[in-house]
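A short write-up of the structure that comes next.
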Amino acid sequence: MFVIKRNGYKENVMFDKITSRIRKLCYGLNTDHIDPIKIAMKVIQGIYNGVTTVELDTLTAEIAATCTTQHPDYAILAARIAVSNLHKETKKLFSEVMKDLFNYVNPKNGKHSPIISSITMDVVNKYKDKLNSVIIYERDFSYNYFGFKTLEKSYLLKINNKIVERPQHMLMRVAVGIHQWDIDSAIETYNLLSEKWFTHASPTLFNAGTSRHQMSSCFLLNMMDDSIEGIYDTLKRCALISKMAGGIGLSISNIRASGSYISGTNGASNGIIPMLRVYNNTARYIDQGGNKRPGVMTIYLEPWHSDIMAFLDLKKNTGNEEHRTRDLFIALWIPDLFMKRVKDDGEWSLMCPDECPGLDNVWGDEFERLYTLYEREKRYKSIIKARVVWKAIIESQIETGTPFILYKDACNKKSNQQNLGTIKCSNLCTEIIQYADANEVAVCNLASIALNMFVIDGQFDFLKLKDVVKVIVRNLNKIIDINYYPIPEAEISNKRHRPIGIGVQGLADAFILLNYPFDSLEAQDLNKKIFETIYYGALEASCELAEKEGPYDTYVGSYASNGILQYDLWNVVPSDLWNWEPLKDKIRTYGLRNSLLVAPMPTASTAQILGNNESVEPYTSNIYTRRVLSGEFQVVNPHLLRVLTERKLWNDEIKNRIMVDGGSIQNTNLPEDIKRVYKTIWEIPQKTIIKMAADRGAFIDQSQSMNIHIADPSYSKLTSMHFYGWSLGLKTGMYYLRTKPASAPIQFTLDKDKIKPLVVCDSEICTSCSG
């Protein structure tokens, strides 16, 4: 049997050569548990005559990855094999790769079509020796298999569908793309990115340094006008943003309801549903453009709008397709008055914004005055019990996981952009709270901090966290100035108000590394101190930028300009971790360069790249399934697998019991200290999750994407959760509702004979990668 090498030559397949290649990549791994010979034997069984070395490496990596239930180091080995394969297929020098990307010629028309920008190329040409010398390619080998495969699939740049970038090339491209001629800052950013202290958001990783450097994640729009012109002009804005893979939040509360009079045609309006079908089809059309991450929209509506009941049905699984929008997400922008009426079992008046104008433009007491005025004047379309609307909201959430819930009054009352006007919606993922109007489209650039990295020698390093936050602020602030904006209204807004969004990933990993149960008092205290540090560091960096460059244009009149910070708006006194009064004095003197700073977002893709748990979430399971070309296999929480392996508690019976129990270890005979630390989200009281969100909320000047997890949701459970979050002053009451299926799928992958009453075995576990 022969293999075809990269140079086209044939060579006999040699078992020893395969084993040797695997063994070379096992440096630093736990050799008590990693068995290169077993992997090589499985590879030999899976190859065919004429297999290429690239295919051989791919198969070897996948086989190693399937062994991750034996030991987490197998995931690192799998990644090393895949990375080694990529290194053999790509050029080493960063400058050479950038030159190839810049010199790209479209094969269909023969035209020069540079993939990276001319300024990026100019910077690389001037500093190529320095940039080439500081790149450390060994850091590519630190990714786990799934992180690396995520990079391969969507992030590393390609020429004619062939990957030409290595992960380190991508990170240096991002750093140079942001900092351009400031080469020292570029190298500082590169090192922090490649050491995994933080990551920029996906659009920045995709596009920094390229010819279309659209690096922003979030765009917030209001419907420009309740007219054909306004609706379709807004649709065009959405299409142009979606084309550049931006996520959209759109407020439609000013669009007249169904049955309302249209003076121009002497007819009646069809309401928001047919209009949203048009938006839905636009989202589907843009989706066909081959974007790495197609743009999607969340539609925001206030619950007084008389089309509210039809709106709540938009994503349901049954009903007339003409009344469904499967490709849009829906969210409610809820005033406090509605929550009070639900609580008091009061009546709720449904209104048309054409006949009851201005409700979307006011909040708090002013909203209540205007709304009750319209009620007294009997301008409403209909009156129903507030709890009828509430029940429809809960039913929709139980069936579809949506609508998302945000509290209009908290969002406006606690915003440092309150001086700009009424904020009418959030973004796609409910963590961005920014002002927009007909002439301005709000934008936000994001990055997330890998909190697990700051657990050093059993302690959390707050000083290092503050230092990294300050680098992120400077980076995101630069992106505002150099970004490619899909529409001019976005550029106007972003350069006037200069908001940024700093989030986190790996909070659960940090707790585990410190041996803190997620719901422990120690974890709750650390949660507060982490976000206090992030907010402090972000303010300090933004103030230092303002000292050099001046405050943002609309700073005067903001809360911060009057010495009021986010925690003041929550009536919270910070800990003594940082000295806040001198910082407040400095802000009074120099101002801030950025209107908003902190916004914990979902981090699904980037957390997978870095091998961390998502955002501020606990682990949802301790075991889950991954699919690769060669089939499906199980992956175990690497922290749990490592501790069980070290304590000689890991075996097939444990693995099978965890799988039978849907990723839980609570029904095992494992030690109690392990059970406490490795509770899943389903085993942690949701009120604790909500309380921790409120605790950190005092240091989050935008908002946070907070999911609610209830295995078997009911009207009473969900109502209790929502009212608890509202009473604590949360801005985002709920992103998704996550539930468990009514019945678990049959566990075909398990050997039923092996599922016995669990007894922890203290004997040596098998160290080979057995099938």
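Cβ coordinates are placed from backbone N, Cα and C, and glycine is handled just like the others.
In this structure, Asn427 (active site, proton acceptor) belongs to neither helix nor strand by DSSP; it is coil. According to Swiss-Prot, the active site, proton acceptor annotation covers Asn427 (among others).
A simple way to gauge crowding: the CB of Cys429 (active site, cysteine radical intermediate) has 26 other CB atoms within 10 angstroms, across all the protein chains here. Annotated active site, cysteine radical intermediate per Swiss-Prot: Cys429, in sequence order, evidence recorded as similarity to another entry.
Per Swiss-Prot, ATP binding site is recorded for Lys5, Arg6, Glu11, Asn12, Val13, Met14, Phe15, Asp16, Lys17, Thr53, Asp57, Lys88. If you draw a 10 Å sphere around the CB of Lys5 (ATP binding site), it holds 13 other CB atoms from the protein chains shown. The secondary structure of Lys5 (ATP binding site), as reduced to three states from DSSP, is coil rather than helix or strand.
Within the same chain, no residue at least 6 positions away from Ser227 (dTTP binding site) has a Cβ under 8 Å from its Cβ. Per Swiss-Prot, dTTP binding site is recorded for Asp226, Ser227, Ile228, Lys243, Arg256.
Looking at Swiss-Prot, you'll find the natural variant Asp509 to Tyr noted as follows: In strain: Garcia-1966. According to its DSSP assignment, Asp509 (variant position) is helical. Annotation for Asp509 (variant position): same-chain Cβ neighbours under 8 Å, separated by at least 6 residues, are Leu451, Asn452, Asn612, Asn613, His639.
While the structure shown retains the original residue, Swiss-Prot records the natural variant Glu764 to Lys with this note: In strain: Garcia-1966.
Counting in whole angstrom, Arg256 (dTTP binding site) lies 26 from Cys429 (active site, cysteine radical intermediate) by their C-alpha atoms.
Note on proximity: among Asp226, Ile228, Lys243, Asn427, Cys429, the recorded positions of the record, the Cα nearest Val13 (ATP binding site) is that of Lys243. Each of the binding-site residues Glu11, Asp57, Asp226 was scored by the number of other CB atoms within 10 Å of its CB, and the largest score is that of Asp57.
Most other Cβ atoms within 10 A: among the binding-site residues Lys17, Lys243, Arg256, that distinction falls to Arg256. Checking each of the recorded positions Asp226, Ile228, Asn427 against Lys17 (ATP binding site) by C-alpha distance, the shortest gap belongs to Asn427. Glu11 (ATP binding site) falls within a strand segment according to DSSP. Comparing Cβ neighbour counts within 10 Å across the binding-site residues Val13, Ile228, the minimum falls on Ile228. Least crowded of the recorded positions (Phe15, Asn427), judged by neighbouring Cβ atoms within 10 Å of its own Cβ: Phe15.
Put simply, Asp226 is the one of the binding-site residues Glu11, Phe15, Asp226, Ile228 whose Cα lies nearest to the Cα of Cys429 (active site, cysteine radical intermediate).
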